[in-house]
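Annotation comment: Swiss-Prot describes ASP10, ASP15, THR126, ASP242 as Ca(2+) binding site. Annotation source Swiss-Prot lists substrate binding site at ASP14, ASN160, GLU166, ASN168, citing experimental evidence. According to Swiss-Prot, the mutagenesis experiment HIS241 to Ala carries the annotation: Loss of activity. Residues or ranges marked as active site, proton donor in Swiss-Prot: HIS241.
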Amino acid sequence: MPKKIILDCDPGLDDAVAILLAHGNPEIELLAITTVVGNQTLAKVTRNAQLVADIAGITGVPIAAGCDKPLVRKIMTAGHIHGESGMGTVAYPAEFKNKVDERHAVNLIIDLVMSHEPKTITLVPTGGLTNIAMAARLEPRIVDRVKEVVLMGGGYHEGNATSVAEFNIIIDPEAAHIVFNESWQVTMVGLDLTHQALATPPILQRVKEVDTNPARFMLEIMDYYTKIYQSNRYMAAAAVHDPCAVAYVIDPSVMTTERVPVDIELTGKLTLGMTVADFRNPRPEHCHTQVAVKLDFEKFWGLVLDALERIGDPQ
């Protein structure tokens with residue numbers, strides 16, 4: 001049986017690859033794409049979700065816009081990484097085939113979780129955690145019904161927005177605190193893992209050889225992303241963060257994990273937004289959080305390339 005997921009995202013260059021992977025893998029049933037302010041404003045990331053869905057040939061999957069600001073703090077976006085549009089220099093069509101659902105993303109998440117059998121839906125947030133926290137507060141019963149939360153965010157060794165805080169966490173640390181402290185199972189796919197998911201020249205050559213419109217789209221955004229990484233991050237290749245969370249849902253053996261307590265720093269002058277992972281022994285017996293540690297590089301990129309092949313050239 002395919003694994004049912006709700007992809008809560010802020011597209012975003014690497015979010016686009018996450019959408020392609022979720023749509024193109026037969027082990028995933030994509031129930032909804034929900035959007036949240038993050039890499040760009042809510043209006044821009046929602047438009048980008050429509051764009052990627054059209055390019056991928058996605059039909060029948062609701063796209064719903066969510067929270068346009070964090071729970072407490074001022075909006076922080078990442079145009080310096082993802083571009084003014086949030087999608088590099090990609091051109092937009094006059095209109096989209098995929099329309100935006102009238103429901104608020106938080107309500108859609110609640111509706112889907114409450115209408116499906118318990119423990120059958122995995123939430124996969126790849127942006128800030130505002131929508132997920134709001135859903136848990138608005139309808140607390142979803143916490144026991146959700147199978148797992150597999151999120152891209154955080155980092156137990158280093159940050160990227162600051163020396164210790166990762167972007168998706170620091171843009172709404174209060175929301176992250178709520179999500180990590182609920183009783184559901186949480187898998188944190190953070191920078192320690194995603195910095196291993198590099199779009200190297202040999203990988204991009206394999207994407208090029210797929211030779212479809214979605215593959216060419218991926219190449220275009222990866223070219224932009226790589227140049228940003230080379231100039232801003234001083235890395236030779238871009239780290240493709242968000243699809244790592246989707247890949248874990250498809251096949252947990254794509255990465256190794258360690259079950260450790262994780263909490264979010266909310267008051268530190270230098271450490272706001274830090275995901276504090278406690279690796280000390282003995283580990284708590286009923287720990288509900290785990291962090292991703294080591295990526296199987298070939299298996300991960302094999303999943304992405306296979307998804308591109310399966311998507312083909314949608315009409």
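In case you wondered, yes, glycine gets a Cβ from its N, Cα and C as well.
For all the noted positions, this structure keeps the original residue and models no substitution.
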Distance, ASN160 (substrate binding site) to ASP10 (Ca(2+) binding site) (CA atoms, angstrom):
17
Compared by Cα position, which of the recorded positions ASP15, THR126, HIS241, ASP242 is the closest one to ASN160 (substrate binding site)?
HIS241
Would you mind ranking the binding-site residues ASN160, ASN168 by how many other Cβ atoms sit within 10 Å of each Cβ and giving me the lowest?
ASN160
For the Ca(2+) site built from ASP10, ASP15, THR126, ASP242, further residues of that chain with CB within 8 A of the site's CB center:
CYS9, PRO11, GLY12, ASP14, ALA18, GLY38, ASN39, GLY127, MET152, HIS241
In the structure shown, which of the binding-site residues ASP10, ASP14 has the fewest Cβ neighbours within 10 Å?
ASP14
By CA distance, which of the binding-site residues (ASP14, GLU166, ASN168) lies nearest to ASP242 (Ca(2+) binding site)?
ASP14
Which ones are near ASP15 (Ca(2+) binding site): of the recorded positions GLU166, ASN168, HIS241, which have a Cα within 10 Å?
HIS241
Other CB atoms within 10 A, centred on HIS241 (mutagenesis position):
27
Reported as an integer number of Å, what is the Cα distance between GLU166 (substrate binding site) and HIS241 (mutagenesis position)?
11
Can you name every residue in this chain, apart from ASP14, ASN160, GLU166, ASN168, with its Cβ inside 8 Å of the center of the Cβ atoms of the recorded substrate site?
MET152, GLY153, GLY155, ALA161, PHE167, LEU191, THR194, HIS241
Densest Cβ neighbourhood among ASP15, GLU166, ASP242 (binding-site residues), 10 Å radius:
ASP242
Name the one residue among ASP14, THR126, ASN168 whose Cα is closest in three-dimensional space to that of HIS241 (mutagenesis position); these are the binding-site residues.
ASP14
